[in-house]
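Here's the structure we're looking at; comments come further down.
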Amino acid sequence: MAADSREEKDGELNVLDDILTEVPEQDDELYNPESEQDKNEKKGSKRKSDRMESTDTKRQKPSVHSRQLVSKPLSSSVSNNKRIVSTKGKSATEYKNEEYQRSERNKRLDADRKIRLSSSASREPYKNQPEKTCVRKRDPERRAKSPTPDGSERIGLEVDRRASRSSQSSKEEVNSEEYGSDHETGSSGSSDEQGNNTENEEEGVEEDVEEDEEVEEDAEEDEEVDEDGEEEEEEEEEEEEEEEEEEEEYEQDERDQKEEGNDYDTRSEASDSGSESVSFTDGSVRSGSGTDGSDEKKKERKRARGISPIVFDRSGSSASESYAGSEKKHEKLSSSVRAVRKDQTSKLKYVLQDARFFLIKSNNHENVSLAKAKGVWSTLPVNEKKLNLAFRSARSVILIFSVRESGKFQGFARLSSESHHGGSPIHWVLPAGMSAKMLGGVFKIDWICRRELPFTKSAHLTNPWNEHKPVKIGRDGQEIELECGTQLCLLFPPDESIDLYQVIHKMRHKRRMHSQPRSRGRPSRREPVRDVGRRRPEDYDIHNSRKKPRIDYPPEFHQRPGYLKDPRYQEVDRRFSGVRRDVFLNGSYNDYVREFHNMGPPPPWQGMPPYPGMEQPPHHPYYQHHAPPPQAHPPYSGHHPVPHEARYRDKRVHDYDMRVDDFLRRTQAVVSGRRSRPRERDRERERDRPRDNRRDRERDRGRDRERERERLCDRDRDRGERGRYRR
């Protein structure tokens with residue numbers, strides 16, 4: 001009866017436990033595959049009874065959920081963990097002894113479980129904390145890509161703990177099964193051999209004592225494992241924190257490198273998030289049993305932690321190799337560009353060698369743009385004179401342009417010619433109150449650099465020739481010292497659109513022209529380099545014959561042996577053709593005509609002396625003052641022919657003089673004819689005037705006589721009338 005009442009109480013308690021722990025039991029069975037395995041083993045065993053299976057399931061419930069129900073009273077845990085063994089064939093004293101020993105054993109196990117639960121409860125928040133902080137430190141994009149890493153890791157930790165607890169409970173179940181099987185065999189054999197009951201009892205007591213010792217040893221081993229696990233977990237947490245700090249530093253370095261360089265990183269964020277998700281899944285799949293669980297946990301965590309962005313770089317060698325290849329290609333490209341720029345710099349230094357530098361200030365950007373487009377520049381007459389002198393004396397003259405209030409230099413160019421006047425006008429944008437007549441001539445320039453240079457990059461340069469002021473400060477036409485100007489020009493960014501070879505070619509051509517001596521002691525006059533066959537309009541003017549090209553020989557040419565002057569050609573200065581030089585240069589046209597008219601007729605034509613053995617034909621009287629027509633040359637008669645250049649030069653000069661003479665005669669005849677016509681008319685009028693005067697005088701005299709007669713008649717009438725009135 002007592003046993004039946006005790007079984008009923010145990011059944012009621014089990015029903016209450018089932019009601020309280022129904023839903024968590026389903027959850028635990030979902031996540032605890034060992035419980036199902038244990039159930040299948042128990043169902044397959046024929047030795048176990050139905051009551052034994054129910055006690056096994058009741059024993060698993062509190063063992064699994066003891067973590068969630070820490071606040072349960074000790075009595076409920078004791079009642080849940082009671083082992084119900086069949087009491088057939090046993091006396092009441094034996095049963096009481098077994099029951100007492102079983103209750104003592106359960107108390108000891110409950111105390112061990114409480115200690116373990118308290119330690120695990122205190123360990124759980126500390127364990128979860130670094131995972132939370134680690135998750136906080138992730139980027140928001142990675143958090144969006146792996147939304148459930150925290151839950152998976154927690155589930156993995158709980159699975160590890162449940163696996164360790166289930167291993168302990170499985171050990172207890174094995175012990176209880178052995179104990180129950182021993183008692184079952186004892187109870188089945190009691191009906192046959194009642195005399196052996198005492199021996200079975202002694203064996204059962206000894207087995208119970210051995211089981212108690214084994215349980216205590218297992219509990220001590222579990223405590224040691226827990227302590228070792230706690231120490232290992234603390235070490236792992238410290239290692240995790242250090243690795244997280246290293247990852248943060250590496251990510252910061254990567255960001256800095258991305259900000260500094262323009263090259264984009266080939267690694268994608270998906271790869272980083274993938275590596276992290278791998279670490280989370282590894283953590284969620286981890287499971288262990290017994291004492292090997294902690295070691296496996298440590299190894300797997302280290303392996304999972306090893307998959308970091310740094311390790312990913314090592315694994316993704318193809319991406320890094322391609323990135324390195326692109327960097328090598330970039331280095332090759334930069335080396336070729338560097339070689340071109342080095343060549344450009346060497347040419348620029350050659351152009352700037354022994355040059356003179358002038359600062360050119362413009363009032364607006366339009367004039368500088370016009371100068372860049374047409375390659376010309378105009379300045380005030382004061383600066384024009386200065387630049388012309390510099391062009392004659394220096395190897396190169398460099399103009400550095402700057403627009404006022406722009407804060408930059410707009411480029412620099414080299415003078416390629418002196419200023420010239422009379423060309424096509426250039427429409428400069430002039431400030432208010434300034435006319436184009438105030439500007440000087442037009443310079444031709446060759447641009448060396450059309451790119452800009454801010455003043456901030458030349459702040460360290462000062463001009464010694466402008467009181468050591470910064471080179472940006474200066475008026476229009478301010479000259480810059482050689483070293484300062486060279487450094488300033490080298491600061492400009494290279495302009496690959498400019499071919500410096502053309503500039504160097506013009507420099508060498510100018511130097512050759514400058515080094516050639518000029519005959520007759522005339523001052524050197526430079527002409528801008530022009531294409532062959534192109535001449536300015538003033539080159540066709542008959543009064544500018546001195547601008548035409550001549551063949552100039554060095555002074556020692558006429559003294560060289562074997563040189564004979566042409567006896568037919570005599571050097572005559574025909575520039576002024578008998579007119580005084582001051583009248584020819586500064587006089588008006590009327591003065592020139594008057595001077596030429598007073599000069600007298602030209603001398604009679606004298607042909608060139610003939611060569612020996614040649615007859616001279618007689619001159620026609622018409623050609624006394626005019627050149628005779630060209631005659632055919634006689635055949636070759638053993639003498640040297642006249643040089644073509646000498647013939648051409650003599651003919652050219654003589655033809656020019658003849659044209660001038662004819663022109664002056666025609667103009668003189670026209671002028672004299674215009675003046676003689678009115679004089680003849682006046683003379684004719686003067687001749688006809690005496691006749692007309694006589695007639696007029698006679699008419700006037702007759703009119704005067706008639707008027708006098710009329711006056712006398714009028715007087716007589718007046719007198720007669722006055723005498724009548726008096727009478």
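Note: Cβ is positioned from N, Cα and C throughout, glycine not excepted.
Where a substitution is noted, the model still shows the residue that was there originally.
Under the DSSP three-state reduction, Trp377 (RNA binding site) is assigned to strand. Residues or ranges marked as RNA binding site in Swiss-Prot: Lys361, Ser362, Asn363, Trp377, Ser378, Trp428, Asp476.
The domain 'YTH' annotation in Swiss-Prot covers 355-492.
Counting only residues at least six positions away in the same chain, the Cβ atoms of Ser402, Val403, Arg404, Gly474, Arg475, Asp476 sit under 8 Å from the Cβ of Lys361 (mutagenesis position). In Swiss-Prot, the entry for mutagenesis Lys361 to Leu states: Does not affect ability to influence alternative splice site selection. The structure shown retains the original residue.
For the mutagenesis result Ser362 to Ala, the note given in Swiss-Prot is Does not affect ability to influence alternative splice site selection. The 10 Å shell around the Cβ of Ser362 (mutagenesis position) contains 22 further Cβ atoms across the protein chains shown. In the three-state DSSP classification, Ser362 (mutagenesis position) falls within a strand.
In Swiss-Prot, a mutagenesis experiment is listed as Leu380 to Thr, annotated with the note Reduced binding to N6-methyladenosine (m6A)-containing RNAs. The Cβ of Leu380 (mutagenesis position) has 14 neighbouring Cβ atoms from other residues within 10 Å, across all protein chains displayed.
Among the mutagenesis results in Swiss-Prot, Phe409 to Asp has the note: Abolishes RNA-binding and ability to influence alternative splice site selection. The residue drawn here is the original one. Counting every protein chain shown, the number of other Cβ atoms lying within 10 Å of the Cβ of Phe409 (mutagenesis position) is 26.
Mutagenesis annotation in Swiss-Prot: Gly411 to Ile, described as Abolishes RNA-binding and ability to influence alternative splice site selection; the structure shown retains the original residue. Cβ neighbours within 10 Å of Gly411 (mutagenesis position), excluding its own Cβ and spanning all shown chains: 23.
Swiss-Prot documents Arg475 to Ala as a published mutagenesis change and attaches the note Reduced binding affinity for N6-methyladenosine (m6A)-containing RNAs by 100-fold. Within 10 Å of the Cβ of Arg475 (mutagenesis position) there are 9 other Cβ atoms, across all protein chains. DSSP classifies Arg475 (mutagenesis position) as coil under the three-state reduction.
Where Swiss-Prot documents Arg475 to Phe as a mutagenesis experiment, the accompanying text is: Reduced binding affinity for N6-methyladenosine (m6A)-containing RNAs by 9-fold.
Sorted by the number of other CB atoms within 10 A, the binding-site residues Asn363, Ser378 start with Asn363, the lowest. Averaged across the domain 'YTH' (355-492), pLDDT in this predicted model comes to 94. Between the alpha carbons (Cα) of Trp377 (RNA binding site) and Ser362 (mutagenesis position) lies a span of roughly 11 Å.
Within 8 Å of the centroid defined by the CB atoms of Lys361, Ser362, Asn363, Trp377, Ser378, Trp428, Asp476, the record's RNA site, lie the Cβ atoms of Ile360, Asn367, Val368, Thr379, excluding the listed residues themselves. Taking only the Cα positions, the spacing between Gly411 (mutagenesis position) and Asn363 (RNA binding site) is 15 angstrom.
Helix, strand and coil counts under DSSP for the domain 'YTH' (355-492) come to 43 helix, 44 strand, 51 coil. Within 10 Å of the Cβ of Trp428 (RNA binding site) there are 18 other Cβ atoms, across all protein chains. In the shown protein chains, 16 other C-beta atoms lie within 10 A of the C-beta of Asp476 (RNA binding site).
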